[in-house]
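Taking it in order: structure first as structure tokens, then the write-up.
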Amino acid sequence: MKFVKNDQTAVFALGGLGEIGKNTYAVQFQDEIVLIDAGIKFPEDELLGIDYVIPDYTYLVKNEDKIKGLFITHGHEDHIGGIPYLLRQVNIPVYGGKLAIGLLRNKLEEHGLLRQTKLNIIGEDDIVKFRKTAVSFFRTTHSIPDSYGIVVKTPPGNIVHTGDFKFDFTPVGEPANLTKMAEIGKEGVLCLLSDSTNSENPEFTMSERRVGESIHDIFRKVDGRIIFATFASNIHRLQQVIEAAVQNGRKVAVFGRSMESAIEIGQTLGYINCPKNTFIEHNEINRMPANKVTILCTGSQGEPMAALSRIANGTHRQISINPGDTVVFSSSPIPGNTISVSRTINQLYRAGAEVIHGPLNDIHTSGHGGQEEQKLMLRLIKPKFFMPIHGEYRMQKMHVKLATDCGIPEENCFIMDNGEVLALKGDEASVAGKIPSGSVYIDGSGIGDIGNIVLRDRRILSEEGLVIVVVSIDMDDFKISAGPDLISRGFVYMRESGDLINDAQELISNHLQKVMERKTTQWSEIKNEITDTLAPFLYEKTKRRPMILPIIMEV
């Protein structure tokens, strides 16, 4: 990193700035890089067919020998989902809490990377030392156990990364360690990187304990079957649902691979506790009274292939909605998922279920702190410089305002873009330069093989349709021997558009005869002539621009 001086610490992100997801941050001092998280981002609607988005790891691959380790703040997908794709390109040790490592272990096994990866479980009191830098941890509260903030000690000063956090004073699990945070602040912090997700919420975030009370209220009041959907990674929420089921004499059936895996890991690590006979097999749910059954499932985000979506649209093999069923959405829609969640809720209502959802029911709370919690973090850590992370630009902007309210000068606050490098030393900080960054699209097993041109083609196909032009040409005599024939898919209904098709065929035929008179032998030129002739004609007649695919056969 030539633009950073030898006595400066560099801080940068490959993902997570100006967006929700693909959180990947790094602290570099000279030849030592400490990597923090490697997450995925869920695609927005215009990314047709894309499964996930990860950062461009080019800089990390080129500097693999400098990476001392990857440190995980917690086990959510937007923080660990990219790790298998990163580890295909670099061989580095991974450090994290026992739950995060447990979730990651399953993920690496699926990708065939478990044997080659060195996994290290850390606790709050551990310190990982390298030649020039060291990494320590402090316990935070989030919507998943084993969440940590990270302190990277470098010669110019300490860099603190909060991870995702809230201050819950009646938590289900262990409370955040405010004492240690205050000690870190007292020792001195050069720069704070802090979670900006809920910076537009002026209040404290509701306690997870209050959600638990609402869950118990639902279980006491509902007589029929309860179908409960939430994030599989929200272990505390799963424990509270299971407790409510047990206390009300219900058995629990689990649907969804990620949910089954999370419960298995939670039980193994002691985060989920229940009597041995609590869980039942899938084939038992229809043999038991409705008021004795709870179904715990995935699909709270309206994912098309998740259990709840298939229940809602009637395609699930083992569960169909019965009169008296109550479906609980214990989540809020991730940006981009609002339409699919609404669709699922409507389908459930149409099928005859009662649906409990939304903020009025206190059945979900965020794992991210609001403004008062963000200000508390700022006052505990007391950084010299501040860099808001993990949020869209407006969230980062609001977080800077909170920082200035807490006494940090505005010129000491930096709203960064992915790839920009913040160079820090003593009383000085500046954006020193930029490294390669961007997005890599994952589609099935393909990684990075989907570019903007492919996405553009998918958009055209989805919105405008496809017209295939098939023509046979005798290249000896330069004459059309058959065709042109037109095939439409998603553009017009052929039987009802005979005049349009006939006119288009005649247009292409007349133009190709002129092309043949020039004795053209280049396939690409002939195809371009067909496209350039047909496209304006179709737009004039239909005001649509379908994708045109010429197929030329030589006779």
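Using the three backbone atoms N, Cα and C, a Cβ is placed for every residue, glycine included.
Per Swiss-Prot, Ca(2+) binding site is recorded for Gly49, Asp51, Asp443. Summarising the annotation, Swiss-Prot assigns Zn(2+) 1 binding site to His74, His76, His142, Asp164. Taken from Swiss-Prot, the feature Zn(2+) 2 binding site covers Asp78, His79, Asp164, His390. Marked as substrate binding site by Swiss-Prot on the basis of sequence analysis: His364, Thr365, Ser366, Gly367, His368. Here the residue is the original one, while Swiss-Prot reports the published mutagenesis Asp45 to Ala with the comment Slight decrease in endonuclease and 10-fold decrease in 5'-exonuclease activity; when associated with A-337. Swiss-Prot gives this note for the published mutagenesis His76 to Ala: Loss of endo- and 5'-exonuclease activity. Under mutagenesis, Swiss-Prot gives Asn337 to Ala with this note: Slight decrease in endonuclease and 10-fold decrease in 5'-exonuclease activity; when associated with A-45. For the mutagenesis result Ser366 to Leu, the note given in Swiss-Prot is 30% endonuclease and 10% 5'-exonuclease activity.
Location within the structure of each feature annotated in Swiss-Prot.
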| residue | record | Cβ neighbours (10 Å) |
| --- | --- | --- |
| His74 | Zn(2+) 1 binding site | 27 |
| Asp78 | Zn(2+) 2 binding site | 23 |
| His79 | Zn(2+) 2 binding site | 29 |
| Asp164 | Zn(2+) 1 binding site | 26 |
| Asn337 | mutagenesis position | 18 |
| His364 | substrate binding site | 23 |
| Thr365 | substrate binding site | 21 |
| Ser366 | mutagenesis position | 17 |
| Gly367 | substrate binding site | 25 |
| His390 | Zn(2+) 2 binding site | 33 |
Most crowded position, judged by CB atoms within 10 A, among His76, His142, His368 as recorded positions: His142
Nearest-integer angstrom distance between the alpha carbons (Cα) of His368 (substrate binding site) and His76 (mutagenesis position): 13
Env. residues of substrate site, Cβ within 8 Å of mean position of His364, Thr365, Ser366, Gly367, His368 Cβ: Ser143, Lys166, Asn198, Thr205, Met206, Ser332
Using Cα positions only, nearest of the binding-site residues to Thr365 (substrate binding site) (His74, His142, Asp164): His142
Sorted by sequence, non-His74, His76, His142, Asp164 residues with Cβ within 8 Å of centre, Zn(2+) 1: Thr73, Gly75, His79, Ser143, Ile144, Ser147, Gly163, Phe165, Gly367
Residue from Asp78, His79, Asp164, His390 whose C-alpha is spatially nearest that of His364 (substrate binding site), among the binding-site residues: Asp164
For His142 (Zn(2+) 1 binding site), the one of Ser366, Gly367, His390 that lies nearest, given that the recorded positions are compared by Cα: Gly367
Alpha-carbon spacing, Gly367 (substrate binding site) to Asp164 (Zn(2+) 1 binding site), which is rounded to whole Å: 7
